[in-house]
Amino acid sequence: MASTAPNEQFPSCVRCKEFITTGHAYELGCDRWHTHCFACYKCEKPLSCESDFLVLGTGALICFDCSDSCKNCGKKIDDLAIILSSSNEAYCSDCFKCCKCGENIADLRYAKTKRGLFCLSCHEKLLAKRKYYEEKKRRLKKNLPSLPTPVIDNGHTDEVSASAVLPEKTFSRPASLVNEIPSGSEPSKDIETNSSDIVPHFITGYNDSDDNSGSSKFGSNVSIDVIGPEENSTEHVNDDVKEEAEAPSANMSLNVATDPTLSCKEPPSHSRNLLNKTPLRNSSGQYLAKSPSSYRQGIIVNDSLEESDQIDPPNNSSRNASELLTSVLHSPVSVNMKNPKGSNTDIFNTGEISQMDPSLSRKVLNNIVEETNALQRPVVEVVKEDRSVPDLAGVQQEQAEKYSYSNNSGKGRKISRSLSRRSKDLMINLKSRATGKQDSNVKLSPASKVTSRRSQDLMRDNDSHTGLDTPNSNSTSLDILVNNQKSLNYKRFTDNGTLRVTSGKETALEEQKNHSFKSPSPIDHLLQSPATPSNVSMYRTPPLDSSLTFDRRNGSSYSNQNYSIPSWQKTPKTQLENSDNFEEQKETLYENSESRNDPSLDKEIVTAEHYLKQLKINLKELESQREELMKEITEMKSMKEALRRHIESYNSEKNKLYLDSNELSNNPPMINEISLGESPPVKHVATASSVARSSVKPKFWKFFSSAKPQTEQSIQGVSTNNTNSIVKSAPVLLSAPSSGSNSGRLEISPPVLQNPNEFSDVRLVPIENDANMGQSKDGEEYLDGSNLYGSSLVARCNYENNEIPMILSVCIDFIESDEENMRSEGIYRKSGSQLVIEEIEKQFSAWKVQQNTETPNILTEQDLNVVTGVLKRYLRKLPNPIFTFQIYEPLMRLVKSKKMMENLPFVGGKLSLEAKNSDTYMSSKSALKNILEDLPREHYRVLRVLSEHIEKVTRYSHWNRMTLYNLALVFAPGLIRDFSGEKDIIDMKERNYIVAFIFGNYKDILT
């Protein structure tokens, strides 16, 4: 117990846990540290009471440089720091908050994202919102089914060997070859049709994009209708199949049988099944209107009145008599037409329809999808019959016929084709191209007029049929059409005005030439009504008035060319209008068609116009801003020119004043007393002679008028016995009334580099009115060095009889007396208390050599930074600095000419051995020695003593962090400066370098 009792009396160090028995110690609250333990735990940097440091919760010390910075605001954290465990990022308590709601994060529960920190509530909301949008995106994603590939049944592909059978030629039908289908082929099937089941497979007139053959848009439309079985007539179809197996059809068009596009067989219901599986596409706007379902019932047009009794009514048992009557009233009228020779009706096997090429079938299915909604209209079924006039499809080669067949049994039904009414939008835009050029001699028959009126009435209905699906009585034209399905025919006008049909085959061209007709009517697109009902084709191209034109409306595409449709009389040629008028009207038609835009294009035009207006407004704003900027630029240019002229005048004035000041310095004037009769005594003001730079550089001086007392300043110089240098003395301010000789002259004071407000010993001294007195007592006291802050270094040394001033030696001895002072961090860099420094300066100024022979003990118990401040301040207040004004320019020229900063750089605060062994170093050293020889002896000794002291301080640079170059930065402003003070910024680097170079190599330079 006796051994531990003494240890309990001593405090223990917080860091090393050892007892503090001797020496100094740092105390912070109840904790104590050794002086060597009071350091940063990271960088081991020694700390002091003036250092910026923090005490961690563990008791460890950390300096300001090593402390954590906030990740958000970037400021040093001087209190509580929150460090994230995942990223090791530090946040201050103010920045540790949610970036969404801005609330502080409680309980250190957070979520870190790329956007920043989130509290848990905001993070959960963000996750829920993201999940909701992903689910919504997944629901809205559409996957449209792809078009099914047509299935080709190879089991039914039998080659069709057709033998040509020449049917009986009639007066109204030219000869055409038909094929007799052998008994080994698949029996044809009788199909019961209904208007609701009829869907065209291929109608190019409504979709120009599918027409890849380059044919005309209107005259080259090909329509292939596939008639599928009705769902509620299955038994009837099966009976027809059985009867068709016993007696297959014997006749078929030779060209249809031999067409390569009909080489594959498919079940008759295959197209219907594919239609049911195909998704409906969006159709254009003109096909959206549909008639009611009750009206979608076609009427059968019979060949004879006798056969009309055998045709069963449409299979729709759910409809009552009133509905049937209404549908009949709203449907096209039935026309009974006599067939002069019904046995020669062109028929073909519907089994061959399924034998189409897959490419054609796919195209057919695509067109079915596009036209399904448009073609559910009331239709008229007309039994195919022979005609003695050329069919309309024979002229317009690309409009396909719809074929049907039936056997001669009692149950068999005449297969008819669908003739739905033309679209209202198409028919209302028809107009004759020959308006105004009609032959006045040609008159239409009453039947033709009735047909014209009926066609106009039909245009008012929602007719969706092409209007060109008429029975083909010209079998040669039909053969040409079927034979050239792969290469669709082109219609063009020849030079002689005849209509020519060209195709890939020469035979088709020749046959078409032989069967082209001339219409006696000059009215284009107008069909004359024949005299007999046998020549009537219901709902083909309706007769039009001359006021109707072909036009493009609502996005529907029709032909821009005008074709003359032959009448139903046997005439050999087609009459066309004049070619010049045709070209002129075609251009007019093109302009009219282009002038009408669809709604989407109109919307785009409106949007584009809106954007154009906005751009024009922005352009006007930019132009106005540009004008304002140009005005400002012009004003700035004029201002710049005015400033340049002022600067030039000021520079010339400055140079003149500088020359005057040099003359005054070389020839210091004697200040004489000016006396005028009964004028009041003149006051002489003497100020402390410090040439230290003021805070505001006196570059301009005030002009005094002749009516006021003029001020004159002069810089007095005293030539010493030992040196030739001129020591600047304190300026003397003399005020005197203006005399008669200089009343009209403006006096300009010379530049003075001092700030009298900086010194405490400024006092006003009255001047005796004695003309023989050269200078005042204060001037004599100033010149002998008795005044501390006003005497030159040479005068002060002579006054004290010392090699260096006492204030310098006392300060240096105090700093070097204690090793702790030399290790103090930031020595000469940190500033002491200004009040204490001024108090010490007053004590040094009051000390007199004659009264006190001993060195004063002024710096006892003073702070280190206060003592270093007194030393630096005395050097800075010297009227002529240590490196005098006379050697300033030679030193700067030496540094710049030798390029010492580039060739002899400081590395780690000192010159390297390689640099010291270079020729540049040797030449620079010798030149520098020659320049420093011009210094006064007192300046030279002070420079050497100061260099030795700086070397001792740099030995402790590991502790005090003050290298040679850092100390040079501190001392350079007080040791070297130019006389005018204008080159402080320009020569700053050179001044700092030369001071560091001399401090580091003073042993070689200051010998």
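A Cβ is built for glycine as well, from the same backbone N, Cα and C atoms used for every other residue.
The domain 'LIM zinc-binding 1' feature in Swiss-Prot is assigned to 13-66; the stated evidence is sequence analysis. Look at Swiss-Prot and you will find 70-122 tagged as domain 'LIM zinc-binding 2', backed by sequence analysis. Residues annotated as domain 'Rho-GAP' in Swiss-Prot, with sequence analysis given as evidence: 791-1006. Among the sequence features in Swiss-Prot, the mutagenesis site Cys37 to Ser is noted as follows: Bipolar budding. As a published mutagenesis entry, Cys40 to Ser appears in Swiss-Prot alongside the note: Bipolar budding. As a published mutagenesis entry, Cys98 to Ser appears in Swiss-Prot alongside the note: Bipolar budding.
Shown on the structure are the features that Swiss-Prot records.
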residue	record	Cβ contacts under 8 Å, 6 or more apart
Cys37	mutagenesis position	Cys13, Val14, Arg15, Cys16
Cys40	mutagenesis position	Leu47, Phe53, Leu61, Ile62, Cys63, Cys66
Cys98	mutagenesis position	Asn104, Ile105, Tyr110, Leu117, Phe118, Cys119, Cys122
Just to be sure I understand, if DSSP states are collapsed into helix, strand and coil, how many residues of the domain 'LIM zinc-binding 1' (13-66) fall in each? 0 helix, 18 strand, 36 coil
Summarise the model's confidence over the domain 'Rho-GAP' (791-1006) as a mean pLDDT value. 90
The DSSP breakdown of the domain 'LIM zinc-binding 2' (70-122) into helix, strand and coil residues is 3 helix, 15 strand, 35 coil
